[in-house]
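Below is one structure, written out as structure tokens, with a few remarks after it.
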Amino acid sequence: MDSFPAIEIDKVKAWDFRLANINTSECLNVAYGVDANYLDGVGVSITSIVLNNRHINLDFYIIADVYNDGFFQKIAKLAEQNQLRITLYRINTDKLQCLPCTQVWSRAMYFRLFAFQLLGLTLDRLLYLDADVVCKGDISQLLHLGLNGAVAAVVKDVEPMQEKAVSRLSDPELLGQYFNSGVVYLDLKKWADAKLTEKALSILMSKDNVYKYPDQDVMNVLLKGMTLFLPREYNTIYTIKSELKDKTHQNYKKLITESTLLIHYTGATKPWHKWAIYPSVKYYKIALENSPWKDDSPRDAKSIIEFKKRYKHLLVQHHYISGIIAGVCYLCRKYYRK
């Protein structure tokens, strides 16, 4: 990169339990880029893909800044039980401090940019997924997807995001074209030839950068006119926050349907949180119960945003005492943070 310091990315672990006679000519390569808070989510996401796609070859790549022995043991078990190849990389984030981050998203959101660059040295195509994406169907069609000259196949973001993106990025041409970056199927050679990682980092380092969703916004700016749009089934966006207004907790069925292939649980509340006890997260629970993480306790609130979400959901679930206590905890953290 011309204007960005070299980033250290090292392979730390790799497991290959594929059968000796496996045909590797057709393989769906899947990558994740996360910090320590999302590692377990990656494990369950991988499990969900395996459960629904045992008929195809799968290779998984994870880029993270921190790992732990517990994760190593569980991901190795997942690889062995399902005859997978899984490769882990560690990224040194010291030189990423110049990039913007938010209260909700850490600088791990940029790991995908380095994943595209690194894996492009050995792979032709790659399916990138956020850790909060759960598979509930057959995605093998991607193996034979014609990109028709496009750099990436993506799914348009939900309608409320379209006009906001146009206003935020001052680009009317993005209306109806703004995509969600949680599911991206990429031609890595075209990405590299266009030097898109370098260009993205250059934009992100600019003093004029006012992106609300830095990684997603910059990818939309750079890939404008270079994308192929996939149907909503490949990135069905569902926000657990919507359960706060749905007393029946059945409205998710209007979005997550029989034809849905990939569910993207966006928002601060994730399906692995202790208070996410709704029918809409059953697809995550199915994968969890079939994974090495099945005996782990659900995640409790850590950040102030999670504390805020927790008390609201507890009250909706009629856990009034625990909800009030959680609300007090949130207010105390909010007050003492000032």
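Glycine is no exception: its Cβ is also placed from the backbone N, Cα and C atoms.
Nothing has been swapped: the model has the original residues at all the noted spots.
According to Swiss-Prot:
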BINDING   33-38, 130-131, 264-270  UDP binding site
BINDING   D130, D132, H264  Mg(2+) binding site
MUTAGEN   D130 to N  Loss of activity
MUTAGEN   D132 to N  Loss of activity
MUTAGEN   D215 to N  Loss of activity
By Cα-Cα distance, the member of binding-site residues G33, T266, A268, K270 nearest D215 (mutagenesis position): G33
Residues close to Mg(2+) site centre defined by D130, D132, H264, Cβ within 8 Å: L129, A131, V133, G182, V183, Y265, T266
Fewest other Cβ within 10 angstroms of its own Cβ, chosen from the recorded positions D35, D130, D132: D35
Which same-chain residues, if any, lie at least 6 apart from K270 (UDP binding site) yet have Cβ under 8 Å of it: G41, D132, I240, A276, R299
Fewest-neighbour residue among recorded positions, criterion Cβ within 10 Å, set N37, D215: N37
Alpha-carbon distance [D130 (mutagenesis position); D35 (UDP binding site)] in Å: 11
A268 (UDP binding site) - helix vs strand vs coil (DSSP): coil
D130 (mutagenesis position) and T266 (UDP binding site), distance between Cα atoms, whole Å: 10
Of H264, A268 (the binding-site residues), the residue whose Cβ has the fewest other Cβ atoms within 10 Å: A268
Candidates G33, T266: member of the binding-site residues with the richest Cβ shell (10 Å): G33
